[in-house]
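Here the structure comes first, spelled out in structure tokens, and everything after it is commentary.
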Amino acid sequence: MGMATYAVVDLETTGNQLDFDDIIQIGITFVRNNQIIDTYHSMIRTNLEIPPFIQALTSIEENMLQQAPYFNQVAEEIYDKIKDCIFVAHNVDFDLNFIKKAFKDCNIQYRPKKVIDTLEIFKIAFPTDKSYQLSELAEAHGITLANAHRADEDAATTAKLMILAFEKFEKLPLDTLKQLYYLSKQLKYDLYDIFFEMVRQYDAKPLDKSYEKFEQIIYRKQVDFKKPTTNYNGSLKSLYSKAVDQLGLTYRPQQLYLAETILDQLMHSEKAMIEASLGSGKSLAYLLAALMYNIETGKHVMISTNTKLLQSQLLEKDIPAMNEALNFKINALLIKSKSDYISLGLISQILKDDTSNYEVNILKMQLLIWITETPSGDIQELNLKGGQKMYFDQKIETYVPARHDVHYYNFIKRNAQNIQIGITNHAHLIHSDVENSIYQLFDDCIVDEAHRLPDYALNQVTNELSYADIKYQLGLIGKNENEKLLKAIDQLEKQRILEKLDIAPIDIFGLKASMNEIHELNEQLFSTIFTIINDSDVYDDDIHRFHNVFTFETKDILKDLHAIIDKLNKTLEIFNGISHKTVKSLRKQLLYLKDKFKNIEQSLKAGHTSFISIKNLSQKSTIRLYVKDYAVKDVLTKQVLEKFKSLIFISGTLKFNHSFDAFKQLFNKDVHFNTFEVNTSLQSAKNTSVFIPSDVASYQYKNIDEYVASIVSYIIEYTTITSSKCLVLFTSYKMMHMVQDMLNELPEFEDYVVLTQQQNQNYKIVQQFNNFDKAILLGTSTFFEGFDFQANGIKCVMIAKLPFMNKHNAKYWLMDSEFTSTFKEYVLPDAVTRFRQGLGRLIRNENDRGIIVSFDDRLINSNYKNFFEQTLENYRQKKGDIQQFGKLLRQIQKKKK
């Protein structure tokens, strides 16, 4: 890297408006030769007020700046320190523009010769990181950042991460480094100089044996699993005893019974349903049972989970902990569908693509580094989003496999027999088909959180036609010979003429005209759907924030679909007899579009259940058309029930009305199930109270203000008495945001953090909620389950309404045809299950004490109240007004002490 000096700068300011706001703190960390050699830090005085938000974010208050210098008093000193350095910052435009403006106000012209953005560096160096926010990068890479948004600490942290990135680059194979150098020329900043120096100073040596080469790609060699050699002659009971002892867990006879029950069902190839109480530690039980089954029979077990979070917990936490506790080496692997794994031929094609797009260029560099690291080739490791994901998905769709391609899915297949425990999720379990032969290698399966299977099956059987997706897919082809795939075809035709290639002539002008007509026909199709929406009854789905049309005539839609399919067929005829790879890519894209339209057309003609969804009633671009192709019961029967010899469904909430019948009826085949109820929980009924307010008016949809005000009053009463955190669960965003707005305006909550559910941010919000002592979390259906509520004081879960799906919910509409009485057989069991899951958020260990507040009087006044009351049999129940609620809180608080 030479002896260049990097000035890693971080600024805190009064805001982000360059012409108005001021710098209030500057931190600089100087780096040379991958070593921190110096630091500089100063508070900066300003005559502007520091907004409360900035004070809260930075912990910098106005009195801290009283003795600090103004920028013009330290400008010369700072300039002298950084003038000959490479200027570095995280999101560099912000810091660079602010400091240049500050220098300019002091009559100093600052123009760094080279500029580096660490956001760019970190995206390339750490391609699998979930976030590139500085605090989350620091946590992911083991760097302590005690005070985020303080300039000195942020600058030092950025510098340490930059050093890690540079060291990682320097260890890469030379061919990879050279490709990064060439690609870096297309970046926004001066990273190419850094890569050039690394290439120039590279100590040439043979390629390390841990790597192999495919075309121009250096990739990490895949190491096959060794056949398991678990030497154990004891019983499951002794295995369980050793595990809980070494892991520091409580010995629970019922947990052992659960493990023994699962093992017995596996050994006898049975099909079983097991309800194991929430907070039971069931994952340890089924992991030990699966391991013991493998030890005794040599057969491996598939475990399907509900979420990626639980998948990760099993693979990265629970199984490694078992390995250490038992001194075993358990071969466990995440198993997905073939399309979830990378092929090196696809990466090669992406690298050769001449798309001049910044995000695509970053993606190419990420792929080059990722493929030197990944043992699995699991595409989801890359956490692709936005334009990168759309580009990548399109490349997968149009990829024509290269000769001698290296596909990582084949590694999974090759090692399947040596895997003791396979981990998958419900979506992959249901989606797997004949091509995914890895699933056929497992005869035994444990399905955790089995009550969620129908939701994933419904997603699987529902086909979608989206304006945004079709528009994007058409855009990848282009409208003229200067765009995307049409450009490649145009270049091929020119090459055919110049080089006399042995392929038939391509009618470029005809192709261009056809594509323009396809674009127009697509616009016509969605304009027709848009007109139908405007002429129909529209129902709001508040949970998903969409507007739905359930009843509509399909004649005009079918007419437009027929026209666009016909045009696609005629366009495909242009390429008859041409087998060139460029033509194959375009044909594949056109066939993808044709199949999309054709599947929807066939389903609509057959009269399958369908509905139209639109996010914004004034924007055609937000339209989606959904069609249900198959019955959920058929898919669950074929893809799950008939696939395995032994099959164990396990959940904390499988029963409804003291019976497993509601879950059994999700399969349209009369199969005998062994059923078990195992109470392994540490939960004690005396620790938990259910309070039902008597002074809250019944919910009225047209006027919910009074209902919302009552909820807020109870939150005030709870926080005033306990000073503890509270989880409030809603069935609509509208009510959630009404409560949020009221809480934010009340002085009682000035020292509370009010958090609300946000799209794709739930994991982060849960972390924040669990870290704060005084916090209120407002959430919808997502938080009714799969959420570990941590608190030192009293715990409180408030349920605004019973979690019934609205009759205008798309799920209700799609499932209606599968039941004689949809409400009794599907909606009511679903609501009771979700309610039970909500109750399960409260007590997670023997020391927890808490209270559940249910505001919905249907819990005690409806004709179906008995089904909910059954779920509360183990809880102490009390009905009363807000004064009695306060009295109960004080009693619980006294016991807690």
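Every residue, even glycine, has its Cβ placed from backbone N, Cα and C.
For all the noted positions, this structure keeps the original residue and models no substitution.
The ATP binding site annotation in Swiss-Prot covers Ala276, Ser277, Leu278, Gly279, Ser280, Gly281, Lys282, Ser283. Counting every protein chain shown, 21 other Cβ atoms lie within 10 Å of the Cβ of Ser277 (ATP binding site).
Taken from Swiss-Prot, the feature domain 'Exonuclease' applies to 8-161, supported by sequence analysis.
The domain 'Helicase ATP-binding' annotation in Swiss-Prot covers 241-496, and the record cites sequence analysis as its basis.
The domain 'Helicase C-terminal' annotation in Swiss-Prot covers 703-893.
On its own chain, Asp10 (mutagenesis position) has Ile26, Gly27, Ile28, Ala89, His90, Asp95, Ala151, Asp152, Asp154, Ala155, Thr158 as residues at least 6 apart in sequence with a Cβ closer than 8 Å to its own Cβ. In three-state terms derived from DSSP, Asp10 (mutagenesis position) belongs to an extended strand segment. Among the mutagenesis results in Swiss-Prot, Asp10 to Ala has the note: Abolishes nuclease activity; when associated with A-12. The residue drawn here is the original one.
What Swiss-Prot notes for the published mutagenesis of Glu12 to Ala is this: Abolishes nuclease activity; when associated with A-10. Every protein chain considered, the tally of other Cβ atoms within 10 Å of the Cβ of Glu12 (mutagenesis position) stands at 23.
Take the CB of Lys282 (mutagenesis position) and look out to 10 A: across all protein chains shown you find 25 other CB atoms. Listed in Swiss-Prot as a mutagenesis experiment, Lys282 to Ala is described as follows: Almost loss of ATPase activity.
Classification of Ser283 (ATP binding site) by DSSP places it within a helix.
When the Cα atoms are compared, Gly281 (ATP binding site) and Glu12 (mutagenesis position) turn out to be 46 Å apart.
For the pair Ser277 (ATP binding site) and Glu12 (mutagenesis position), the Cα-Cα distance reads 50 Å. In the predicted model, the domain 'Exonuclease' (8-161) shows an average pLDDT of 94. Distance from the CA of Glu12 (mutagenesis position) to the CA of Ser283 (ATP binding site) is 46 Å. A simple Cβ count within 10 Å picks out one of the binding-site residues Ala276, Gly281 as the most packed, and that one is Ala276. Cα to Cα, Lys282 (mutagenesis position) and Ala276 (ATP binding site) are separated by 7 Å. Secondary structure from DSSP puts Ser277 (ATP binding site) in coil. Between the CA atoms of Ser280 (ATP binding site) and Glu12 (mutagenesis position) there is a gap of 47 Å, rounded to the nearest whole number. Using a 10 Å Cβ-Cβ cutoff, Ser280 (ATP binding site) registers 23 neighbours.
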